[in-house]
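S.K.: What follows is a single structure, and I will ask about it in a moment.
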Amino acid sequence: MNNIRKTHPLMKIVNSSFIDLPAPSNISSWWNFGSLLGICLIAQILTGLFLAMHYTSDTMTAFSSVTHICRDVNYGWLIRYLHANGASMFFICLFLHVGRGLYYGSYMYLETWNIGVLLLFAVMATAFMGYVLPWGQMSFWGATVITNLLSAIPYIGTNLVEWIWGGFSVDKATLTRFFAFHFILPFIVAALAGVHLLFLHETGSNNPSGLNSDTDKIPFHPYYTIKDILGALIMITALSSLVLFSPDLLGDPDNYIPANPLNTPPHIKPEWYFLFAYAILRSIPNKLGGVLALVLSIAILAIIPLLHTAKQRSMMFRPLSQCLFWILVADLFTLTWIGGQPVEHPFVVIGQLASVIYFMLILLIMPTTSMIENRLLKW
């Protein structure tokens, strides 16, 4: 068995990635989220596959097919809620994974980081299109509002929106193509995740200290396999509790009303994991400006390595940067809260302030603070 593990062409890849992989001896539980994201992706693909067996992507029957899944299909309710809440777990793990990368300077692995940013965009696109499929009120109006943002692009905007819609409004053609894209994108995400791992294993994992760990490596199995299993059990427990006790906690009640193009809901808002970006979009009165801010709120991650002015990689020994990092986290929570509130005083002003603070922290305050820390350490 020992020989086949190291000689068989396929087993050799698995062995060098998950068994004999040299890993730093001091990586904490913050390094668990990569494997949790892999588990989430597999769970989403499997539950999605079973949902697709019963779902119909037609405006007349989409809503009732989801009802049929919940009422008539064996454990259909469980599959549907695992899929919906699995997306929430996916984004919780994603945000924590990105946060870990920012805190410990993992973004210095440029290829791994940039593919991670691409993955984030791909997962967000997948989740957005998936939210449209049940064809409830929030599905329809969310799709209308978000796709309409593309009309802000000069010259080609209107044509682009009508091309995406497949007509002059969100209708049957839109739903069908969104279903097709929602089905294919997770497999593209899986392929990108493979490339993400490939580049990670070229350099090896970072660690909390941010120092080179070549002198102190341990095999991935059994040390980190058992650690990942513990993380997976905790996540599965959390997801099961959510699905079995309050499956609609994170959803919008409006999505239990079939889509009606003649009746606009009082508050159109996306799922909770997009609210921070939605708040940034709404905080700018100009349409094109808002769209640019929305894209930049995520795309800004790609230039984080260029903004790294510190002489140390990790924030572990940089207390000022740590304070700013947690202010950034608090700011993102504030934006998430504002994104779910109506557009009225004082929420508008709070959203604008939080948006300015978000970009100021990343582009100006954190790099400047890192330089101050360098001076304090006489580096």
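Keep in mind that glycine also has a Cβ here, set from the backbone N, Cα and C atoms.
Quick paste of what Swiss-Prot says about this protein:
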- His83, His182: heme b b562 binding site (BINDING)
- His97, His196: heme b b566 binding site (BINDING)
- His201: ubiquinone binding site (BINDING)
- Ala23 to Thr: In strain: Isolate DAO1Cds98/8/21-1Aomori (VARIANT)
- Thr158 to Ile: In strain: Isolate SO2Kmisc100 and Isolate SO2Kmisc101 (VARIANT)
- Pro258 to Leu: In strain: Isolate SO2Kmisc100 (VARIANT)
- Ala302 to Gly: In strain: Isolate SO2Kmisc101 (VARIANT)
- His345 to Tyr: In strain: Isolate HS1296, Isolate HS1297 and Isolate HSO960926-1 (VARIANT)
- Met360 to Thr: In strain: Isolate HA6134, Isolate HS1237, Isolate HS1295, Isolate HS1296, Isolate HS1297, Isolate HSO960926-1, Isolate SO2Kmisc100 and Isolate SO2Kmisc101 (VARIANT)
- Ile365 to Val: In strain: Isolate HA6134, Isolate SO2Kmisc100 and Isolate SO2Kmisc101 (VARIANT)
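For each feature listed, report its degree of burial, its nearest neighbours and the pertinent distances within the displayed model.
M.R.: Counting Cβ atoms from all protein chains shown, His83 (heme b b562 binding site) has 21 others lying within 10 Å of its own Cβ.
In the three-state DSSP reading, His97 (heme b b566 binding site) counts as helix. For His97 (heme b b566 binding site), the same-chain residues 6+ apart in sequence whose C-beta sits under 8 angstroms from its C-beta are Phe33, Gly34, Leu37.
DSSP assigns His201 (ubiquinone binding site) to a helix.
When secondary structure is read from DSSP and collapsed to three states, Ala23 (variant position) falls in the strand class.
Spatially close to Thr158 (variant position) yet at least six residues away along the chain are Ser151, judged by Cβ distances under 8 angstroms.
Pro258 (variant position) falls within a strand when secondary structure is assigned with DSSP.
Under the DSSP three-state reduction, Ala302 (variant position) is assigned to helix. With a 10 A radius on its CB, Ala302 (variant position) counts 18 other CB atoms from all the protein chains.
Following the DSSP three-state reduction, the secondary structure of His345 (variant position) is coil. Around His345 (variant position), no same-chain residue at least 6 positions away in sequence has a Cβ under 8 Å from its Cβ.
Reduced to three states, the DSSP call for Met360 (variant position) is helix.
Over all protein chains present, the Cβ of Ile365 (variant position) has 16 other Cβ atoms lying within 10 Å.
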S.K.: Including all protein chains shown, what's the count of other C-beta atoms within 10 A of the C-beta of His201 (ubiquinone binding site)?
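M.R.: Taking all protein chains shown, His201 (ubiquinone binding site) has 14 Cβ neighbours within 10 Å.
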S.K.: Which chain-mates of His182 (heme b b562 binding site) that are at least 6 residues away have a CB under 8 A from its CB, listed by sequence?
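M.R.: Non-local contacts for His182 (heme b b562 binding site): Gly48, Thr126, Met129, Gly130, Leu133.
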S.K.: Tally every other Cβ atom lying within 10 Å of the Cβ atom of Pro258 (variant position).
M.R.: 16
S.K.: Report the same-chain neighbours of His196 (heme b b566 binding site): residues 6+ apart in sequence with Cβ closer than 8 Å to its Cβ, ordered by sequence.
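M.R.: Once residues fewer than 6 apart are set aside, His196 (heme b b566 binding site) is near Thr112, Ile115, Gly116, Leu119.
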S.K.: Whole-number Å only: compute the distance from the Cα of His83 (heme b b562 binding site) to the Cα of Pro258 (variant position).
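M.R.: Computed Cα spacing between His83 (heme b b562 binding site) and Pro258 (variant position) is 20 Å.
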S.K.: Between the Cα atoms of His201 (ubiquinone binding site) and Met360 (variant position), what distance do you get, rounded to the nearest Å?
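M.R.: Cα of His201 (ubiquinone binding site) to Cα of Met360 (variant position) measures 34 Å after rounding.
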S.K.: Using C-alpha atoms, which one of the variant positions Ala23, Pro258, Ala302 comes nearest to Ile365 (variant position)?
M.R.: Ala302
